Amino acid sequence: MPLLHTLNTALAVGLLGARYYPEVQTFLGLPDYVGHMKNVVRSVFQGSGLVVVSSDTVGVRGTYSNRGQIGSSLGCILAVPDSGADIEIDLDRLVGTEEEATSCLVEAVGSTADVPRRRVRQKGRFAMHAVNAAKLHFCGVPKPTEANRLAVSKWLVQYCKERHVVDSHIRTIVNTALPRVFTPDAEDIQVVLDLHSVRAHDHRNALAEAGKVRKWWVNLAMHPMTGRSWSRAWRRLCRLPDDQAISFVRXGCLRELVGRETQISRGENPAMRVFPLANPPKVRRIFHICGMGNGLDFGVHNNSLNNLRRGLMERVFYVEDAQKQLKPAPQPIPGIFGKLSGIRRRLVRLAGNHTPVPREKYPSFYKGRRATIYQKALDSLHDRPVSRKDAELKTFVKAEKINFTAKKDPAPRVIQPRDPRYNIEVGKYLKPYEHHLYRAIDAMWGGPTVLKGYDVGELGNIMSNTWDKFRKTCAIGFDMKRFDQHVSVDALRWEHSVYNAGFNCPELAQLLTWQLTNKGVGRASDGFIKYQVDGCRMSGDVNTALGNCLLACSITKYLMKGIKCKLINNGDDCVLFFEADEVDRVRERLHHWIDFGFQCIAEEPQYELEKVEFCQMSPIFDGEGWVMVRNPRVSLSKDSYSTTQWANEKDAARWLAAIGECGLAIAGGVPVLQSYYSCLKRNFGPLAGDYKKKMQDVSFDSGFYRLSKNGMRGSKDVSQDARFSFYRGFGYTPDEQEALEEYYDNLQLLCEWDPTGYKEELSDRWILNEFPTTL
């Protein structure tokens, strides 16, 4: 038997060699079976001898076995087809279209009298298509890392599910295709051979040589009889500049860009009175470090009369309908807020009764320039008490980074603050009460709900714990279309009733009524607008954040009555977690936000935690715990822009180094982002001096900075778990992550102003902007 086994094994090797090499067929004396041998798919050794399985020769398909003796002619090995119908598929061969792979069915062959016909789906062809698609998605053969293995496996499973393959077949296909994705085929090998061919090396060397400039003395020695050589030598002796190779600045310089003017006019409202002035509009500036982002176009709106008028029309007085026509904001059903009375009583009980803090303490709630402003307002209150005029609005166009790539000409946002004197009198009640009410909302929902004041690690773990509370979790993110604009008088009255119940103070009640009807003046350098509006949330009010959270959490609690769910909230940004079989009920109930006067915009349901987006962040597992990570497709460009003025190169370096410091505090150990922020800190930290003072400036205050204040992550090694989770969340493959990190780790940035006509070149843009196949 050992000898028989050895002979059969040798025959198997010979027959497989004959499949690929005609010379082997001739050597084995098989000229009559060349057609058969070219199409032999697989040979399998069984106890009865060598079995050559599934020849694809035209007109002949089936299983062939060596029913003859070993010493007989090799021609006896290829006997007539058996009556069995064993079908094997060649996974090495490239097949036709994907439709052929998924729909092609073959019939069992053999003796049709003995074996009934049956149809077998060719999973092998489909698996080969999956291999090819995976290599295209992962840009060739992935590196053999654990993160890539998990990413490829996940991608293959989703590839099969999108094509409605049953689970039992998915497992077979994935197990078959996975190792082949990591195994280079002939084309993969040929690419490497071409890159390292003699011809390729010669061309690269020639290109490098063409870009060199010989030293002047070398040039003189090689060409002593030319005037050009002696001219160079003379210039060097006179300490004049020598010839240099040309170089192009590709990344890293500083740019100053002017503010934008809207090109859309929406007319005026009867409640507006416009007063143009002869002065030109004041042009704002936005500053940018080139070479760091993915080419998104960020800008800032000027505080001009043109922008102010459109901002008031579209963000205060009117909303757009489905036909892009302006109409008044929808009003709530009369009496609808009365249905929230039970929720109000519960929140008041949980928050408890409170008294105001002394007004002298209010400036201490702020730092820097804001503390100074409130101290001056406090001093004036000693001379004269607060009045209705102090509640009037002083409106201007907000100076913020606008993504003009996402929307070419959006309506400018306006800030509508009241006098600091009014804010002190209201704030002495509501500022300390704010956190008590947030914790009451948490208690009402049965866990952390209003996610303010947490760092990114705490936020990520809250998201993970909330996700784990359900058997099969589904999450839907939703927010309100221009929430502030849709806050009606009825909504404000219900919100104020919660505060009044907690304090039972006539002074507070009187101050809050001044928010129901609002008068204001919007000022720009080239004109001003006087206007009046009923209701609406004013963005500068002390209770803006508190009131929005209170309304969003309370209305959602009412709408989801009877459904087991959990909410996380930050103002009008909400995510609801629940059992997947409740998705239809949840989506239907979200439509009833319109009953309260709000237009709810619900996102698509998500069934993977990394796909859940909250405040433009997604939870990513870094190998130790969950952390909220900002969307790199937006943040990598947004963080390279500044609305804070860069007076000179050192001022720019301070700002950029501070961004790097803050970024590492919230993104240490996160793929791509850690290298991005390290690049800023490495390039500009040595030039900036004491850049941490820049973080204390009121102009540096932002959601990004507030997140970083509690962050203590710092630089650390990126784990394979983090790479896989980052891939699931944002679609960048582990190899793409490493390519981006290599780009940022080696990027040298210039702290110089850009040359005239400079166009930013981004060699990493194709990776950052690539939107992969849905996972």
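Even glycines carry a Cβ here, placed using N, Cα and C.
These figures come from a predicted structure and were not determined experimentally.
Annotation source Swiss-Prot lists domain 'RdRp catalytic' at 473-586.
Looking at Swiss-Prot, you'll find the natural variant R42 to Q noted as follows: In strain: Infectious clone UK.
Record note (Swiss-Prot), natural variant D56 to S: In strain: Infectious clone UK. The unchanged residue is displayed.
D202 (variant position) carries a helical DSSP state (H, G or I). D202 to N appears in Swiss-Prot as a known natural variant, with the remark: In strain: Infectious clone UK.
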Counting by DSSP secondary structure, give me helix, strand and coil numbers for the domain 'RdRp catalytic' (473-586).
50 helix, 37 strand, 27 coil
What is the number of other Cβ atoms found within 10 Å of the Cβ of D202 (variant position)?
10
Can you check how the pLDDT averages out over the domain 'RdRp catalytic' (473-586)?
95
